[in-house]
Amino acid sequence: MKPLHYTASALALGLALMGNAQAVTTIPFWHSMEGELGKEVDSLAQRFNAENPDYKIVPTYKGNYEQNLSAGIAAFRTGNAPAILQVYEVGTATMMASKAIKPVYDVFKEAGIQFDESQFVPTVSGYYSDSKTGHLLSQPFNSSTPVLYYNKDAFKKAGLDPEQPPKTWQDLADYAAKLKASGMKCGYASGWQGWIQLENFSAWNGLPFASKNNGFDGTDAVLEFNKPEQVKHIAMLEEMNKKGDFSYVGRKDESTEKFYNGDCAMTTASSGSLANIREYAKFNYGVGMMPYDADAKDAPQNAIIGGASLWVMQGKDKETYTGVAKFLDFLAKPENAAEWHQKTGYLPITKAAYDLTREQGFYEKNPGADTATRQMLNKPPLPFTKGLRLGNMPQIRVIVDEELESVWTGKKTPQQALDTAVERGNQLLRRFEKSTKS
């Protein structure tokens with residue numbers, strides 16, 4: 001029989017170990033990263049957890065951006081929100097008005113962790129900052145710009161220079177016709193049509209998408225994307241669609257799969273699609289800048305970001321917020337932010353991550369990997385090309401999708417579709433404006 005004092009000591013040790021295990025603070029993190037991107041999110045969380053045994057980040061895929069935002073807000077209303085919610089860029093105004101969030105600069109301040117907001121690339125951080133205080137409301141994470149992916153092997157077969165992607169939309173239309181004639185099922189397809197064909201088309205060509213500097217200067221903004229330049233662009237795509245040179249394959253990122261499986265020779269898609277293209281494409285491909293309108297004065301201007309940021313939700317305890325601050329600080333460290341950028345194709349969110357990536361020779365070894373960054377920094381942004389801050393923007397994107405689909409199916413002219421999209425979208429803007437003043 002073991003001595004009593006030994007048994008008591010063992011019991012005390014066991015209880016202490018149990019207490020330590022129970023002291024681990026679990027931090028739910030809801031996101032929209034799937035495929036290779038989801039694997040990278042899991043990898044970052046696992047590494048943080050290993051380095052910080054008192055905390056456990058639990059990443060959970062909750063569907064696409066719209067589904068995740070809806071799930072997060074619904075969970076907040078029932079008191080079951082995650083600690084961290086990934087929300088796409090057009091959900092920024094909605095999150096600001098939701099009263100469901102705790103600004104990240106407050107989270108860091110209360111946790112006693114130094115937070116250098118100036119470390120983030122200004123054109124990215126400006127999108128997620130409080131326009132009154134200049135402080136970050138959410139932390140940039142997977143920021144992107146649209147880029148052009150093209151099949152170099154298909155270019156060769158069609159008699160096109162594989163090192164020269166089309167620079168203008170007029171060039172792209174010509175290339176798509178030649179690629180289709182050479183035997184490709186699809187010359188060109190586009191992902192995220194509202195973000196690329198209207199929001200970024202407008203910024204890249206120096207045009208406003210909405211008044212009040214795209215909503216940054218007030219909730220009384222009105223949509224302005226039904227002007228002659230945008231109508232002409234959609235009309236060009238309509239003509240390509242009729243000829244079979246442009247294929248509409250879906251509202252989200254469906255065109256990326258059509259590209260990497262070899263169906264479509266070119267696609268405009270998020271720079272964040274690069275991870276899946278690297279993984280699945282079985283041909284030589286290139287990454288080019290977004291085309292611009294050859295008739296646009298002073299184009300190209302600058303791209304506006306897409307992707308998402310990380311919002312901290314209200315209603316958590318102090319220890320949870322301390323863990324959240326530590327995790328966000330971990331993500332922003334140069335080596336981690338650089339790794340995320342290099343593995344996914346998303347933008348380097350900090351200056352240090354960009355510098356480190358360049359010093360490591362990544363851009364020299366991977367031509368085109370800096371395309372998204374060069375587009376974002378192509379020219380200093382104009383007041384109306386730094387992004388969008390429009391209420392109910394996720395719903396407005398759905399309206400834009402519906403109206404553009406009416407063009408691709410021949411039910412409306414480009415002018416009719418964009419006029420209707422502006423009219424319907426403005427109704428949502430007025431509803432949002434009213435809600436912020438009530």
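Keep in mind that glycine also has a Cβ here, set from the backbone N, Cα and C atoms.
Here Swiss-Prot flags Y65, E89, S144, S270, G307, Y346, R397 as sn-glycerol 3-phosphate binding site. According to its DSSP assignment, E89 (mutagenesis position) is helical.
Counting only residues at least six positions away in the same chain, the Cβ atoms of Y127, S143, I305, G306, G307, A308, S309, G387, L388 sit under 8 Å from the Cβ of E89 (mutagenesis position). Swiss-Prot gives this note for the published mutagenesis E89 to A: Constitutively active as a chaperone. Not affected by G3P.
While the structure shown retains the original residue, Swiss-Prot records the mutagenesis experiment W192 to H with this note: Cannot bind G3P. Fails to stimulate ATPase activity of the complex. Under DSSP, W192 (mutagenesis position) is assigned to coil, being neither helix nor strand in the three-state scheme.
W192 (mutagenesis position) has a Cβ environment of 25 other Cβ atoms inside 10 Å. Listed in Swiss-Prot is the mutagenesis experiment W192 to S, annotated as follows: Cannot bind G3P. Fails to stimulate ATPase activity of the complex. Constitutively active as a chaperone, independently of the presence or absence of G3P. Exhibit lower anti-aggregation activity.
Experimental mutagenesis is annotated in Swiss-Prot for W195 to S, with the remark: Strong increase in the dissociation constant of G3P. Fails to stimulate ATPase activity of the complex. Counting only same-chain residues six or more apart in sequence, the Cβ atoms lying under 8 angstroms from the Cβ of W195 (mutagenesis position) belong to V90, P146, G306, R397.
Looking at Swiss-Prot, you'll find the mutagenesis W195 to H noted as follows: Slight increase in the dissociation constant of G3P.
Here Swiss-Prot describes R397 to V as a published mutagenesis experiment; the accompanying note says: Constitutively active as a chaperone. Not affected by G3P. Under the DSSP three-state reduction, R397 (mutagenesis position) is assigned to helix.
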Per DSSP, to which secondary structure element type does G307 (sn-glycerol 3-phosphate binding site) belong, with helix, strand and coil as the options? strand
Give the number of CB atoms, excluding that of S270 (sn-glycerol 3-phosphate binding site) itself, located within 10 Å of its CB. 25
Inter-residue Cα distance where the pair is W192 (mutagenesis position) and S144 (sn-glycerol 3-phosphate binding site), in Å: 12
What remains of the binding-site residues Y65, S270, Y346 once a 10 Å Cα-Cα cut-off to W192 (mutagenesis position) is applied is S270
Top of the binding-site residues Y65, Y346 by count of other CB atoms within 10 A is Y346
In all the protein chains shown, the tally of other Cβ atoms within 10 Å of the Cβ of S144 (sn-glycerol 3-phosphate binding site) is 25
